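Have a look at the structure below before the remarks.
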Amino acid sequence: MKRILPLILALVAGMAQADSNSDYRAGSDFAHQIKGQGSSSIQGFKPQESIPGYNANPDETKYYGGVTAGGDGGLKNDGTTEWATGETGKTITESFMNKPKDILSPDAPFIQTGRDVVNRADSIVGNTGQQCSAQEISRSEYTNYTCERDLQVEQYCTRTARMELQGSTTWETRTLEYEMSQLPAREVNGQYVVSITSPVTGEIVDAHYSWSRTYLQKSVPMTITVLGTPLSWNAKYSADASFTPVQKTLTAGVAFTSSHPVRVGNTKFKRHTAMKLRLVVRVKKASYTPYVVWSESCPFSKELGKLTKTECTEAGGNRTLVKDGQSYSMYQSCWAYRDTYVTQSADKGTCQTYTDNPACTLVSHQCAFYSEEGACLHEYATYSCESKTSGKVMVCGGDVFCLDGECDKAQSGKSNDFAEAVSQLAALAAAGKDVAALNGVDVRAFTGQAKFCKKAAAGYSNCCKDSGWGQDIGLAKCSSDEKALAKAKSNKLTVSVGEFCSKKVLGVCLEKKRSYCQFDSKLAQIVQQQGRNGQLRISFGSAKHPDCRGITVDELQKIQFNRLDFTNFYEDLMNNQKIPDSGVLTQKVKEQIADQLKQAGQ
């Protein structure tokens, strides 16, 4: 028996060296030739037209539990029973038990070749050899992942200051007296004109004039015009009287006039004739103090946001108001401000994994929906993540031999053909299951449900958060449905539809809600978002009224499944696959070899 064991090992090594590389290359070439044929040929295939005697519901359908079934149901039990009791099983068992034993001769040529391979193993597959060299090769592969996240939204309030006056007003009388002959006069168009600048502003409540008789003995009549009022003057007579002026008011700094002719007959005046004018003016007396009034403009409820920045938009300094001819001035350090509020904080959402991975880079992003004010609230982001594959090869002359199972991946790249094919088949199977369950005229597949969450006026109570639920105390106010929706979002079962104001008072929004379409599986979410919306451009409705209807059969046939990205489904697929443990396989091979050696020694 000890002599036979090296022979068996030599046999295995010889066969592995001689055939592994050629068989592997042949299989790899064949796989690349038929790549993609399965998924393209299955689309639009009608089995009843191509398969004679096709039956859509054979008896064997009782063993099929759907793509989500955990096992094969009764198929295993029925198979075991048939093997033990059926004629076919009995025949196979008897043939196996009565089969003559194979006696291996130590002198067989293939055993001798195997021994030779064992003796030269290090030079064949090791890192040594006269004409061979071991090399490391590596390859980078980039995979795109799409995720969703909230963006930070900033809104602004403005505060503007204006200067106003406060105080009281009283009235007093002022008496103004003038002697016209003592004032400078100018000759204008044959008239002597005296201009008098008023020192006050007010209403003339009494006007009085007077003059004395002159030295002239003859009568010299003329007209003196004062404040627009004509007065009759004569050199032979004196006068002392009141009059009602045409001009009723005086303005500080503004002149009024008195005038008469330069020559009357043969008499020529050298200046304005003597005349006293007395005016009693009612003047307003005010006592004012300047102060500042602030006005604010805010298109949203400040309770919905957090103040992050305040900046001055109109520089400070002195400003002046003039009232009743009097100037009032005051100083302000800033006359207008702009306050910045964050009304929505950024949330990494389902992008957390990729933003934390240094091998992932943001390649594109697109706004999913906007606020009523036009700000982007939510976006779809695409990250490209790099993964490196390395392997060890032996280069002998012009031939390259793979020393481990990774070198072909490093040379040609890892392929997701299997995962992609299984995902497409699973999507079609799931759609078929939905259709079969309805049996109606208006058949739909992958139907979802409209879900809502609220963003309360308290600011910190955001029940629409995509992450950080365990650390936010404000989330205690969220309902169980909102918490379930958050779980569905983390499992990538939702499609974001929009956001709207659900409670508004006096034009200010106090509460907002966000709407989603929630589906039962990742496959449904992928087909709905990428197929229905992405390819067919069918909307999910408005924020207030989401349209989460299923996909019709006609729409399903128009979707190109080979263009759908099933990356999110791959994770579940790979996590749920059952691959035998390598240690178990090794032990099983050892047991089989031991059994063969025992039989050979008998």
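Placement of Cβ uses the backbone N, Cα and C atoms for every residue, glycine included.
Under the three-state DSSP scheme, CYS147 (mutagenesis position) falls in the strand class. Counting only same-chain residues six or more apart in sequence, the Cβ atoms lying under 8 angstroms from the Cβ of CYS147 (mutagenesis position) belong to GLY349, THR350, CYS351, THR353, TYR354, TYR380, ALA381, THR382, TYR383. For CYS147 to Ser, Swiss-Prot lists a mutagenesis experiment annotated as follows: 1.7% conjugation efficiency.
Under mutagenesis, Swiss-Prot gives CYS478 to Ser with this note: 1.5% conjugation efficiency. Annotation note: CYS478 (mutagenesis position) sits in a coil segment as assigned by DSSP. Residue environment of CYS478 (mutagenesis position) contains 21 other Cβ atoms, counted within 10 Å of its Cβ in all protein chains.
The DSSP secondary structure for CYS501 (mutagenesis position) is strand. Under its mutagenesis annotations, Swiss-Prot gives CYS501 to Ser the following note: 1.7% conjugation efficiency.
Record note (Swiss-Prot) on the mutagenesis of CYS517 to Ser: 0.4% conjugation efficiency. There are 25 other Cβ atoms within 10 Å of the Cβ belonging to CYS517 (mutagenesis position). Secondary structure at CYS517 (mutagenesis position), taken from DSSP and collapsed to helix, strand or coil, is strand.
Here the Cβ of CYS548 (mutagenesis position) has 21 other Cβ atoms within 10 Å, regardless of which shown protein chain they belong to. For the mutagenesis result CYS548 to Ser, the note given in Swiss-Prot is 0.1% conjugation efficiency.
Proximity to CYS517 (mutagenesis position), judged by a C-alpha distance within 10 Å, picks out CYS548 from the mutagenesis positions CYS478, CYS501, CYS548. Listed in sequence order, GLU372, CYS509, GLU511, LYS512 are the same-chain residues at least 6 apart in sequence whose CB falls under 8 Å from the CB of CYS501 (mutagenesis position). Under the three-state DSSP scheme, CYS548 (mutagenesis position) falls in the coil class.
When the alpha carbons of CYS548 (mutagenesis position) and CYS478 (mutagenesis position) are compared, the span between them is 23 angstrom.
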